[in-house]
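The block underneath contains the structure these notes are about, expressed in C-alpha cells.
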Amino acid sequence: MSNISRQAYADMFGPTVGDKVRLADTELWIEVEDDLTTYGEEVKFGGGKVIRDGMGQGQMLAADCVDLVLTNALIVDHWGIVKADIGVKDGRIFAIGKAGNPDIQPNVTIPIGAATEVIAAEGKIVTAGGIDTHIHWICPQQAEEALVSGVTTMVGGGTGPAAGTHATTCTPGPWYISRMLQAADSLPVNIGLLGKGNVSQPDALREQVAAGVIGLKIHEDWGATPAAIDCALTVADEMDIQVALHSDTLNESGFVEDTLAAIGGRTIHTFHTEGAGGGHAPDIITACAHPNILPSSTNPTLPYTLNTIDEHLDMLMVCHHLDPDIAEDVAFAESRIRRETIAAEDVLHDLGAFSLTSSDSQAMGRVGEVILRTWQVAHRMKVQRGALAEETGDNDNFRVKRYIAKYTINPALTHGIAHEVGSIEVGKLADLVVWSPAFFGVKPATVIKGGMIAIAPMGDINASIPTPQPVHYRPMFGALGSARHHCRLTFLSQAAAANGVAERLNLRSAIAVVKGCRTVQKADMVHNSLQPNITVDAQTYEVRVDGELITSEPADVLPMAQRYFLF
C-alpha cells in the first residue's frame, strides 16, 4: 500500500485521528478522536476523483441511496469530534459513517447513487444547527439573520414591534398565536412559540397551549408573582410544555427564595440567570444551583468586556419602556447591572453550572451572535483559567463539547424538541452548518436546512464562476417557495396537534410536537449539569461557589471580532 504524508492527506481529505484544528482565531484547539471513513477508500467529488459511475457511485435506485452526502466532514458535536461522511435522506440524517459504492467498496454505510448530491466537507467542520430559545419576535427579518449565523431553530414569542414584544417573549392569546403560526409558516427556520404565562387562574393558559404554544413565558413586566408561577407550572405539568421565567427584579412580590418556593421543585427554564437581563436583584444567579432549574444566559453579557456595563443601561431603558427622566426607572435599571455577577457568569459557564446560551433578540440581545459569543466565552475562559480538569489530552475537546452543547442539545432537551433537532444523530432533521475552520463560529460556509442548502455566501451573480467578489450571504433554494415547507418544522404542543390546529390554520410546513418537557432536569444538561452551592453577598455582590470567590477580568480584546467583519 502506498503511503501519503499526514499533511498531504489532510490537504486532500481533511484531518484524521490525531490531527488538531484551531477554531477561528481563538486559543481553542480540537483533536480528531475517531475516523469512520476507510483509509484508501475515501470518497471525494470532482474531475478525476472517486465519486464517478462504477467507482464511488453505484447503480442503485433513489430508494436505495442517500439524497445528499457530506464527504469527509469533521463533526463537532456534544457526543464527539469525529471525521465521517454524513448521509441525508428525505431531509433527515440517514447515517454517519462511510459513503461510497457498496458493490466495490468495503464498510459502506452511506450508498451513493445517481440520486445523490455531494457537498464537499473536506477540511470543513460540520455542526448541528443552533437553537435560540430566547426570541422576541419583533421583526421577521430576525430569521434570516439567525440563519446566517448558524441558528436554525428559534423559540420565543411576540407579535411584532409592539411595546409588549419589545420587552417580553410572549405571544398572547389564541388569536395572536394563530396569526403568528401562519406568519412563521413561511420563515426558513424551525419555530416554537411561547404564550403569556402571567395569570393566576389556569383556563387562560390552557387555551393558549391548545392554540399552539410550546411553552409559557412568565415575565416581570406582566407580573412574575408566586401565584402566576405556580399556576403556569401546574398547567405545564398537565399539558407537557416548558415554562420560561424572567423573575421579579424589584423583589416586589417576594425574593428569590419565594420564587423557588413557588416553583416547588418543578422543572423551569430560567432566562438570563445572571440577572442583568432581569431577575431577582442581586441573587437570581443562585437559582442555577437547584436540580430543577435549567439556567440560560442571554448574549449581551457574554463575554464580560470593558464595555459590557456601559452598554447595558441604555439597552435596558429602551427595551423595558423606562423613562430616563424618572428616578425610579433609572434606579430599577441600575439595580440589574452588577459587575460582580456578570464577571462570575463566564466562570459559571466554564464550570458547566450555566447550561444554555441564547440571544434576547432586539430586546437586550443580538440574534446573530449566539454562536459567536458562546465561543468567545470559551476562549476567554481558556486564556484566564487554563485547561479544564476534564480534558484528557493536549487539546480543548471537552471544553468545546461543553460549549457547543449550550446552544444545540441542551436547549433542545429543555424545550422538548431533542427528538427532532439539537445534534448530528441518525433520524434527526438534517439542520447542519458547514464551517471553514478559520471562520468557525463567525461566518458559515453553508447552512443546510432539512437537507437543502438554505443560505450561503455567493459571489457576483453575473460572474462566470460563483466566487468573485462582492460575496454576500443570499437565500438559497431550501429557503424559497414550497421547498421551505418541507425543510422546516413548526413545533406545537401535543394538545394543539391533537386539536388539528395545523389543519385549521392551513399550515403547510411539517409539524412536530414537543414532549418530555416536565421530566428534564439539570442533571440531563449535557456537559453542563453542575449544581454547586452559590451565594451572593448582598452588599458587595461578590459571588462564591462552594465558598470560593469566582470572578473574571473584563476583556479588552476578543477573537472572532472586528477582523472578521471588514467585509
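Every residue, even glycine, has its Cβ placed from backbone N, Cα and C.
Remember, it's a predicted structure, so these values are computed and weren't measured experimentally.
According to Swiss-Prot, the protein has these features:
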- H320: active site, proton donor (ACT_SITE)
- H134, H136, K217, D360: Ni(2+) 1 binding site (BINDING)
- K217, H246, H272: Ni(2+) 2 binding site (BINDING)
- 129-567: domain 'Urease' (DOMAIN)
- H136 to A: Abrogates activity and reduces binding to nickel ions (MUTAGEN)
- C319 to A: Reduces activity 2-fold, but increases KM only 1.7-fold; optimum pH is 6.7. Reduces binding of nickel ions. Resistant to inactivation by iodoacetamide (MUTAGEN)
- C319 to D: Reduces activity 20-fold, but increases KM only 1.9-fold; optimum pH is 5.2. Reduces binding of nickel ions. Resistant to inactivation by iodoacetamide (MUTAGEN)
- H320 to N or Q: Reduces activity 100000-fold, but increases KM only 3-fold (MUTAGEN)
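Known features from Swiss-Prot, placed on the structure.
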residue	record	Cβ contacts under 8 Å, 6 or more apart
H134	Ni(2+) 1 binding site	V155, G156, T169, A244, F271, H272, S296, T298, S358, S359, D360, S361, G365
H136	mutagenesis position	G156, G157, G158, T165, H166, T168, T169, D360, S361, Q362, A363
K217	Ni(2+) 1 binding site	G157, T168, T169, C170, L194, G195, K196, G197, V243, A244, L245, H246
C319	mutagenesis position	H166, A167, A363, M364
H320	mutagenesis position	A167, D221, G278, A333
Pick the one among the binding-site residues H246, H272 whose Cβ has the fewest other Cβ atoms within 10 Å in this structure.
H246
Counting only residues outside K217, H246, H272 in the same chain, those with C-beta within 8 angstroms of the Ni(2+) 2 site's C-beta centroid are H134, T168, T169, I218, H219, A244, L245, S247, T270, F271, G277, G278, G279
Cβ-centroid neighbours of Ni(2+) 1 site H134, H136, K217, D360, 8 Å, sequence order
I135, G156, G157, T168, T169, A244, H246, F271, T298, S358, S359, S361, A363, G365
Restricting attention to the domain 'Urease' (129-567), give the mean pLDDT.
95
DSSP-derived structure type at H134 (Ni(2+) 1 binding site), helix or strand or else coil:
strand
Quick one: give me the count of other CB atoms within 10 A of the CB of D360 (Ni(2+) 1 binding site).
29
